[in-house]
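Step one of this worksheet: look at the structure below.
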Amino acid sequence: MAHGGIHLRQKRNFCPVTVSTVAVVFVVFMGVLVNSLGGVAVAADSGGVKQTPSETGSSGGQQEAVGTTEDYVNSSAMGGGQGDSLAEDDTTSEAAEGDVDPFPVLANEGKSEARGPSLEERIEEQGTRRRYSSVQEPQAKVPSKRTQKRHRLIGAVVLAVSVAMLTAFFLRRTGRRSPQEPSGDGGGNDAGNNAGNGGNEGRGYGGRGEGGAEDDRRPLHPERVNVFDY
């Protein structure tokens, strides 16, 4: 019964293959966990902005106009004035040539329509573009190299500490169970001694048996002894 208990205690010791397998699985699990947490933290911390694509489908996106509304109005007014001066020059040249239009108002209206949209329409269009360009959508930026290195360093430190703790734990458990091994050796020695004693006892009995056989050759009764035999 004692030998059976020793055998069970020895069987409970951890195999090196089992220890390495458990350590590798734990390290992989911790690495995946740290990597996923680092990616989520980077995505939450580094939030950027992105401009909406333009209505024409260009890849560059909608761009804001440079300058203020007053500058745009002044430039438009200057353009309109220049157009009017050009129209007046055309009318003056036609009048000089002798071909005068009897309805100059209608001619000017036709030229203004051909020239483009009015100033109010341009201002409204510019305001609409400003509203479109001011709309911004959050977008996760790619983490920088320094951030990636920092997260990799943190993951390596966590993995190293985990492996060291596992190794120390299993070594401590193995060290606690190692003093019980001499008791098993002593039991084996006792069994060997008992077997040796049994063999010696068997040899002794055999010797006694041989001695008895030698003693049986001598005459047991003196009456049967023949004097002439000696």
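These residue numbers are counts, starting from 1, taken along the chain as shown.
Including glycine, each Cβ sits where the backbone N, Cα and C put it.
The note that Swiss-Prot attaches to the natural variant HIS7 to Tyr is: In strain: Beverley, MAS and Me49.
Swiss-Prot documents VAL17 to Leu as a naturally occurring variant and attaches the note In strain: Castells, FOU, MAS, NED, RUB and TONT. According to its DSSP assignment, VAL17 (variant position) is helical.
According to Swiss-Prot, the naturally occurring change GLY47 to Asp is described as follows: In strain: Castells, NED and TONT.
Quoted from Swiss-Prot for the published natural variant LYS50 to Arg: In strain: Beverley and Me49.
For the natural variant SER58 to Leu, Swiss-Prot gives this note: In strain: RUB. The structure shown keeps the original residue.
Looking at Swiss-Prot, the entry for natural variant GLN180 to Pro says: In strain: Castells, FOU, NED, RUB and TONT.
What Swiss-Prot notes for the natural variant ASP185 to His is this: In strain: RUB.
Here the residue is the original one, but Swiss-Prot notes a natural variant at this spot, ASP185 to Gly: In strain: Beverley, MAS and Me49.
According to Swiss-Prot, the naturally occurring change GLY198 to Arg is described as follows: In strain: M7741, NED and TONT.
Quoted from Swiss-Prot for the published natural variant GLY206 to Arg: In strain: Castells and FOU.
Under natural variants, Swiss-Prot gives ASP216 to Gly with this note: In strain: MAS.
PRO222 to Leu appears in Swiss-Prot as a known natural variant, with the remark: In strain: RUB.
Looking at Swiss-Prot, the entry for natural variant GLU223 to Gly says: In strain: Beverley, Castells, MAS and Me49.
For the natural variant ARG224 to Ser, Swiss-Prot gives this note: In strain: Beverley, Castells, MAS and Me49. The structure shown keeps the original residue.
Around the Cβ of VAL17 (variant position), a 10 Å sphere holds 8 further Cβ atoms from the protein chains shown.
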